[in-house]
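Noted in Swiss-Prot for the protein shown:
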- Leu9 to Phe: In strain: cv. Shikoku Hadaka 84 (VARIANT)
- Asn34 to Lys: In strain: cv. Iyatoma Mochi, cv. Mochimugi-D, cv. Shikoku Hadaka 84, cv. Waxy Oderbrucker and cv. SB 85750 (VARIANT)
- Ile45 to Val: In strain: cv. Iyatoma Mochi, cv. Mochimugi-D, cv. Shikoku Hadaka 84, cv. Waxy Oderbrucker and cv. SB 85750 (VARIANT)
- Ser61 to Asn: In strain: cv. Iyatoma Mochi, cv. Mochimugi-D, cv. Shikoku Hadaka 84, cv. Waxy Oderbrucker and cv. SB 85750 (VARIANT)
- Ser70 to Arg: In strain: cv. Iyatoma Mochi, cv. Morex, cv. Mochimugi-D, cv. Shikoku Hadaka 84, cv. Waxy Oderbrucker and cv. SB 85750 (VARIANT)
- Lys90: ADP-alpha-D-glucose binding site (BINDING)
- Asp287 to Val: In strain: cv. CDC Alamo (VARIANT)
- Arg391 to Trp: In strain: cv. Iyatoma Mochi (VARIANT)
- Ala414 to Val: In strain: cv. Iyatoma Mochi (VARIANT)
- Gly513 to Trp: In strain: cv. Iyatoma Mochi, cv. Waxy Oderbrucker and cv. SB 85750 (VARIANT)
Amino acid sequence: MAALATSQLATSGTVLGVTDRFRRPGFQGLRPRNPADAALGMRTIGASAAPKQSRKAHRGSRRCLSVVVSATGSGMNLVFVGAEMAPWSKTGGLGDVLGGLPPAMAANGHRVMVVSPRYDQYKDAWDTSVISEIKVADEYERVRFFHCYKRGVDRVFIDHPWFLEKVRGKTKEKIYGPDAGTDYEDNQQRFSLLCQAALEAPRILNLNNNPYFSGPYGEDVVFVCNDWHTGLLACYLKSNYQSNGIYRTAKVAFCIHNISYQGRFSFDDFAQLNLPDRFKSSFDFIDGYDKPVEGRKINWMKAGILQADKVLTVSPYYAEELISGEARGCELDNIMRLTGITGIVNGMDVSEWDPTKDKFLAVNYDITTALEAKALNKEALQAEVGLPVDRKVPLVAFIGRLEEQKGPDVMIAAIPEILKEEDVQIILLGTGKKKFEKLLKSMEEKFPGKVRAVVRFNAPLAHQMMAGADLLAVTSRFEPCGLIQLQGMRYGTPCVCASTGGLVDTIVEGKTGFHMGRLSVDCNVVEPADVKKVATTLKRAVKVVGTPAYQEMVKNCMIQDLSWKGPAKNWEDVLLELGVEGSEPGIVGEEIAPLAMENVAAP
């Protein structure tokens with residue numbers, strides 16, 4: 001598996017980071033408390049004395065969930081910032097990355113914090129009693145910082161009514177709007193608040209849970225920003241802090257998880273961001289769409305890319321796609337060709353997805369027992385969803401968010417073509433846009449003995465499908481990395497996938513799955529050529545099920561190391577290139593996964 005690659009335009013003066021002309025100081029105007037804070041205008045209340053962070057003298061404590069194998073340095077201070085953080089909040093791959101990568105970095109000896117909104121009254125997060133007042137638009141907003149220490153990571157939650165009062169009950173899609181595809185009108189204010197609060201957290205939170213570190217993180221920090229919601233952080237870092245001699249060597253890495261969501265707003269809204277005018281050019285953007293307004297706009301992701309010191313994304317092939325042209329770079333391809341972009345394949349949570357211990361399976365298994373156990377799990381799955389129980393009938397699973405990116409409409413259009421020629425069963429699982437939910441149910445009504453559609457969130461069924469299905473269909477129009485195919489391989493289920501993004505980097509034709517070719521990125525139409533690709537490839541794969549070649553594919557899938565260990569090392573190598581003062585290589589460590597879910601959110 002290709003784990004790390006760099007895509008870069010071969011032109012004079014272009015490097016992976018951002019050239020010095022984009023690294024500009026600025027001004028800031030938040031409410032001052034004392035002369036020291038006046039430079040920031042940030043008011044902090046209730047924080048205990050915050051000495052410089054130090055490494056604790058004893059390394060023998062077993063309070064953290066990692067084992068040190070050999071030490072090679074003192075590591076880095078890493079602060080990940082994102083709108084999602086699994087399992088507390090998640091709508092897709094962004095939440096999974098911020099849930100899984102930080103513990104792997106901590107296991108390698110780095111001090112790691114993740115900052116995300118407090119969308120719910122999480123049972124395991126405690127009020128630090130630290131309060132800050134932050135200027136957003138024309139008003140000062142008071143935020144509190146909640147904290148828990150899990151799997152070697154400081155999890156920090158920003159508490160404010162803009163987050164907590166909008167998201168009642170289970171978070172799901174309500175992080176960004178009341179319904180799938182609908183945004184809250186104040187998302188700019190919400191995520192401006194997140195960015196500014198995240199910059200305060202390492203300086204003012206006196207955290208002492210880690211057996212190896214104590215006190216605040218200090219100012220020698222690498223901020224790892226994720227997607228458009230954090231696009232302002234580098235701007236605020238330069239204008240509010242570095243121009244005043246604070247965070248002098250701190251750097252920002254900006255990771256793109258999905259280029260299709262960019263944070264485009266009216267150009268007039270720039271004035272509400274409280275940034276110097278010299279940042280305007282980084283936000284300035286014109287496209288051919290009339291939403292949210294026609295004509296000139298600001299683009300948060302564009303600014304995040306230009307103002308960052310390093311730009312990354314979640315797979316090497318997706319990095320190549322992003323700079324290939326407007327269609328797949330979503331009109332930011334020219335910007336990324338300027339800055340350069342590095343792709344690192346994601347890992348997955350191998351403790352949550354483990355066929356040897358999975359409590360949802362009828363029969364647990366490993367690579368030595370997979371073939372018989374998968375047949376038994378198939379029979380249990382067929383019975384569970386109401387399909388005829390027959391282990392000899394090939395079973396195809398489709399699991400995904402029901403939105404254009406995942407191509408549920410393409411999959412649905414291909415089903416009649418598949419069933420005309422093949423004796424096969426298909427189970428469809430997903431929630432999302434109502435039009436796609438109706439499409440799924442229509443297939444079940446049309447083919448009652450062959451198709452089952454489950455249009456609700458059902459985690460146990462997802463696990464059962466991974467174990468019981470013969471093939472996993474992934475019909476994404478684009479897929480930055482993809483998690484579903486990693487989960488499938490973990491359970492010995494070959495993937496039949498579109499040839500895009502991380503699917504290219506992780507699925508090997510004839511070894512761990514089947515490639516159907518690249519599908520059109522036009523989300524407004526279902527191309528007949530794409531339907532043919534899906535149907536033809538699935539029919540080809542179905543014919544392989546049950547053969548010695550298929551049995552070999554099952555084994556090939558299960559021998560893969562899909563954990564975060566390898567990606568974490570690649571991330572370390574890239575972040576060390578930033579040269580933040582005091583940063584050193586970490587240690588060679590191994591995280592010990594918790595035996596049970598530690599972090600349970602209140603419903």
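Residue 1 is the first one shown; counting continues down the chain.
Cβ coordinates are placed from backbone N, Cα and C, and glycine is handled just like the others.
Restricting the recorded positions Lys90, Arg391, Ala414, Gly513 to those with a CA within 10 Å of the CA of Asp287 (variant position) leaves an empty set. When Cβ atoms from all protein chains are considered, those within 10 Å of Asp287 (variant position) total 16, not counting its own. On a Cα basis, Ala414 (variant position) lies 30 Å away from Lys90 (ADP-alpha-D-glucose binding site). The two recorded residues, Gly513 (variant position) and Arg391 (variant position), show a Cα separation of 20 Å. Within the same chain, residues at least 6 positions away in sequence whose Cβ sits under 8 Å from that of Arg391 (variant position) are Ala375, Leu376, Lys378, Glu379. When Cβ atoms from all protein chains are considered, those within 10 Å of Ala414 (variant position) total 26, not counting its own. For Lys90 (ADP-alpha-D-glucose binding site), the count of additional Cβ atoms within 10 Å of its Cβ stands at 17 [all protein chains shown]. Around the Cβ of Gly513 (variant position), the number of neighbouring Cβ atoms within 10 Å comes to 27.
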